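See below for the structure under consideration.
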Amino acid sequence: MSDLVTKFESLIISKYPVSFTKEQSAQAAQWESVLKSGQIQPHLDQLNLVLRDNTFIVSTLYPTSTDVHVFEVALPLIKDLVASSKDVKSTYTTYRHILRWIDYMQNLLEVSSTDKLEINHDLDLPHEVIEKKKKAPAGGAADAAAKADEDVSKKAKKQDHPRGKPDEETLKKLREEAKAKKAAKKAANAKQQQEQQNKAPEKPKPSAIDFRVGFIQKAIKHPDADSLYVSTIDVGDEEGPRTVCSGLVKHFPLDAMQERYVVVVCNLKPVNMRGIKSTAMVLCGSNDDKVEFVEPPKDSKAGDKVFFEGFGDEAPMKQLNPKKKIWEHLQPHFTTNDGLEVIFKDEEEKDHPVRKLTNAKGESFKVASIANAQVR
C-alpha cells in the first residue's frame with residue numbers, strides 16, 4: 001500500500017459511508033482497469049472531461065480511494081507535461097480541470113514540497129467553450145412523416161384550386177378575415193396580460209426552506225480561494241455528508257470550524273465555487289462588526305429538522321428555484337430579537353408577525369451576542 005493511500009485512510013474524510021450507484025461502480029472499475037494497464041497518459045483527456053463535470057472522479061461529493069490511486073499516477077505525468085511544455089498556458093488550458101483536482105488532492109494529502117506541483121493561480125486562461133448538443137426535432141420520425149403528409153396534402157389542395165389572380169370580391173373577403181383574426185388575437189393577448197397583472201403573486205412561505213442541524217466533521221482551506229473554507233458536513237442524508245464552501249475565513253479560525261454543530265440550508269441550488277461544488281450553506285448571524293454561527297440547542301443531532309414556528313408540519317421544497325427568488329424574498333425577514341433568538345419577522349402578518357426558529361422540542365436557536373442581526 002502506498003504512502004498516499006495510507007495517509008488518505010488516516011483522514012476522517014475517508015471514513016464517510018460510501019454507497020455507489022451502478023454507474024459509479026462502473027466508473028471506479030473503469031479507472032482501476034486503466035491503472036492496471038499502466039497506460040493512463042492516453043486517458044488524460046478523458047480524465048479532464050470527467051473532472052469538468054464532477055468535483056471528483058466517481059461523481060461523489062468527496063474524494064474516494066479511486067481519486068487517490070489515479071492522483072498518485074497522474075501527478076508526476078502532469079508535472080512532466082507542465083515542466084517540458086513550451087507553452088505552459090496552453091497546457092493549463094488543456095488540462096485545467098485535472099490541475100484543479102490535483103491542487104485539491106495534493107493539499108488534502110499534504111504532498112511534500114518536492115513532489116508537489118506548483119500551480120500558477122495567476123495565469124489568465126481563455127474562457128472554456130462547451131459545445132451544446134443540438135436538439136433533435138420534437139417527435140422524430142413520426143413528426144417528419146406527418147410533415148411529409150401535410151406537404152403532399154397542401155400540394156394537392158393547391159392543384160385543386162384554379163390558377164390565376166383571385167377576383168376583387170375574393171380579395172376583399174380575405175382581407176376582412178385577416179383583419180378580424182388579427183383583432184381577435186390582439187384582444188385575447190390584452191385580456192391575458194390583464195389577468196396576469198390582476199393575479200396577485202403567491203407569497204412564498206418560510207417552510208419552503210430546508211433548514212437542518214449539521215455537524216461539521218472536517219474543514220480545510222479551499223486550495224484555490226483564500227477566503228473560503230471547504231467543510232464536510234453531516235446533515236442526515238442517506239448518501240452521506242455534503243461538501244460545503246463557506247466564506248468564513250476572515251471571521252473564524254480553522255480550529256473553530258472543526259467538529260461542531262451548525263444550522264445548514266440544504267435546498268439551495270448547488271454552486272461551483274472555484275472548482276468545488278458546494279451543496280449547502282451554513283447559517284450565520286452578522287452585523288457590521290462580526291459574524292456568529294447560529295447555534296443549535298444542546299443535544300441536537302445531525303439531520304434534525306429546523307423550522308419557523310407554525311410551519312413544523314410542512315415539508316420544504318426539494319430545491320429552491322433561483323428564478324423564483326424564494327430565498328431572496330424570505331431571507332431579509334430573518335433576524336434576531338433582544339434575546340438573541342433567530343426569528344422570522346414579517347409585519348404584514350397581522351396574526352403572527354414574529355416566528356422563532358425552532359425544532360420538534362420547541363427549543364430556540366441563538367447567536368452568541370448580536371441582536372437585530374442579519375441572518376443568512
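Cβ coordinates come from backbone N, Cα and C, glycine included.
Just so it is clear, the model here is predicted, and its values are computed rather than measured.
The domain 'tRNA-binding' annotation in Swiss-Prot covers 205-307.
Around Ala26 (mutagenesis position), there are no C-beta neighbours below 8 angstroms that are at least 6 residues distant in the chain. Look at Ala26 (mutagenesis position): DSSP puts it in a helix. One mutagenesis experiment catalogued in Swiss-Prot, Ala26 to Arg, is accompanied by this note: Abolishes interaction with MES1.
Per Swiss-Prot, mutagenesis Arg100 to Ala is noted as: Abolishes interaction with GUS1. Counting every protein chain shown, the number of other Cβ atoms lying within 10 Å of the Cβ of Arg100 (mutagenesis position) is 20.
Note on the domain 'tRNA-binding' (205-307): its mean pLDDT in the predicted model is 96. Per-class residue totals from DSSP over the domain 'tRNA-binding' (205-307), listed helix then strand then coil: 7 helix, 46 strand, 50 coil.
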